[in-house]
Amino acid sequence: MITGVFSMRLWTPVGVLTSLAYCLHQRRVALAELQEADGQCPVDRSLLKLKMVQVVFRHGARSPLKPLPLEEQVEWNPQLLEVPPQTQFDYTVTNLAGGPKPYSPYDSQYHETTLKGGMFAGQLTKVGMQQMFALGERLRKNYVEDIPFLSPTFNPQEVFIRSTNIFRNLESTRCLLAGLFQCQKEGPIIIHTDEADSEVLYPNYQSCWSLRQRTRGRRQTASLQPGISEDLKKVKDRMGIDSSDKVDFFILLDNVAAEQAHNLPSCPMLKRFARMIEQRAVDTSLYILPKEDRESLQMAVGPFLHILESNLLKAMDSATAPDKIRKLYLYAAHDVTFIPLLMTLGIFDHKWPPFAVDLTMELYQHLESKEWFVQLYYHGKEQVPRGCPDGLCPLDMFLNAMSVYTLSPEKYHALCSQTQVMEVGNEE
């Protein structure tokens with residue numbers, strides 16, 4: 001859980017991508033007319049060839065970002081930081097252009113908070129490392145063993161990796177790769193990161209002025225909403241937290257999730273209200289960034305959707321040079337990325353995204369018709385995206401549904417720099 005910073009980079013000209021999307025749509029319409037006339041059956045999945053996989057994942061279990069103001073504090077022992085031997089895998093971090101790793105203001109902030117026991121706030125633990133290794137093993141089973149899609153050893157020509165410039169995400173990526181490739185590699189592992197003020201792998205409230213302004217009023221009044229307000233007061237009273245302490249459902253959930261993931265002794269009342277705390281954290285998030293507020297959702301994850309979309313279009317474009325396409329794209333993100341991302345795709349289940357959760361996007365081509373399809377999985381379960389007839393979605397239908405929220409870098413910067421913005425929710 002973080003509050004982010006936004007701006008955007010991309011590699012393919014917008015005009016080219018638009019033309020590709022239009023041609024794809026026209027071809028799809030023509031095929032649909034033929035199929036309707038001939039009364040053809042649904043797509044034969046045995047004739048589908050996997051062409052590309054994109055995986056967005058949340059980091060593994062970590063220490064809380066901010067301790068609760070309680071007399072009895074949970075002890076976070078540095079032994080929890082021991083690195084499991086099977087997760088050891090060397091990597092290098094660069095900026096998006098391949099230059100030196102950018103400075104990480106978030107890691108500096110986390111090191112200002114020392115928890116009882118000696119750990120810093122927001123540190124990936126061995127539990128989190130094992131979770132990420134297990135996710136990597138699942139991906140290996142899916143794309144190396146069950147389907148011989150990826151090489152069994154890491155090949156930099158097949159895999160592109162990008163992470164937010166936060167240490168727990170970089171280390172989570174290391175562990176995932178160790179599980180996926182069993183610590184075997186044919187070349188250097190490069191993890192690409194961006195500057196905090198231009199990051200788009202999370203909603204960048206710090207740099208996107210309009211997003212910050214549109215949601216400011218709702219952030220200030222979220223804890224005062226009917227239902228949320230009463231439940232927050234009840235939890236704080238039962239836990240002995242003073243009403244003046246700035247503790248909301250986000251902070252409560254952050255602590256209860258971290259403690260439960262590590263089986264640490266917790267405040268009994270925190271455990272008792274765990275389910276309600278999660279639900280109210282979700283309610284609060286949806287109040288701040290509601291699905292009806294299209295522009296805010298666009299600014300929150302539109303640039304990231306644009307990256308995912310561009311990868312899809314480049315993969316299906318025969319003119320794209322082979323060295324510009326990877327079989328696997330990995331993106332290390334956060335819970336605050338997942339909620340708006342899942343909302344825009346129409347698959348949010350109203351549960352807080354857990355540690356090490358993944359959203360996997362597969363791109364297929366039909367061997368006979370040459371048509372393209374997308375398949376989505378969240379937390380390992382097949383999903384039906386908004387605007388799609390079923391789990392196996394024609395690419396043009398998927399892109400059309402995404403286009404409601406996708407933002408090119410130019411449009412993103414234009415929206416973020418608007419000077420006249422009504423603060424959503426301030427007039428309620």
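Placement of Cβ uses the backbone N, Cα and C atoms for every residue, glycine included.
The noted changes are left out; the structure has the residues it started with.
These figures come from a predicted structure and were not determined experimentally.
Pulled from Swiss-Prot:
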type	residues	note
MUTAGEN	R58 to A	Abolishes enzyme activity
MUTAGEN	H59 to A	Abolishes enzyme activity
ACT_SITE	H59	active site, nucleophile
MUTAGEN	R62 to A	Abolishes enzyme activity
MUTAGEN	Y106 to F	Decreases enzyme activity
MUTAGEN	Y110 to F	Decreases enzyme activity
MUTAGEN	A257 to W	Abolishes enzyme activity by interfering with water access to the active site cavity
MUTAGEN	A257 to F or L	Decreases enzyme activity by interfering with water access to the active site cavity
MUTAGEN	S285 to W	Decreases activity toward substrates with medium and long aliphatic chains, but not toward substrates with short aliphatic chains
MUTAGEN	L289 to W	Decreases activity toward substrates with medium and long aliphatic chains, but not toward substrates with short aliphatic chains
ACT_SITE	D335	active site, proton donor
(request) May I ask for the distance between L289 (mutagenesis position) and Y110 (mutagenesis position), taken between their Cα atoms and rounded to an integer number of Å? (result) 25
(request) Would you mind pulling the DSSP three-state label for S285 (mutagenesis position)? (result) helix
(message) I want to verify one value. Collapsing DSSP to three states, which class is R58 (mutagenesis position)?
(response) strand
(message) Using only C-alpha positions, which one of H59, Y110, S285 is spatially nearest the residue listed as 'active site, proton donor'? These are the mutagenesis positions in the record.
(response) H59
(request) Measuring Cα to Cα, tell me the gap between S285 (mutagenesis position) and R58 (mutagenesis position) in whole angstrom. (result) 17
(request) Consider the mutagenesis positions Y106, Y110, A257 and say which one has the Cα lying nearest the Cα of R62 (mutagenesis position). (result) A257
(request) Count the other Cβ atoms sitting within 10 Å of the Cβ of L289 (mutagenesis position), across every protein chain shown. (result) 24
(request) For the mutagenesis positions R58, H59, work out the Cβ neighbour count at 10 Å and name the residue with the minimum. (result) R58
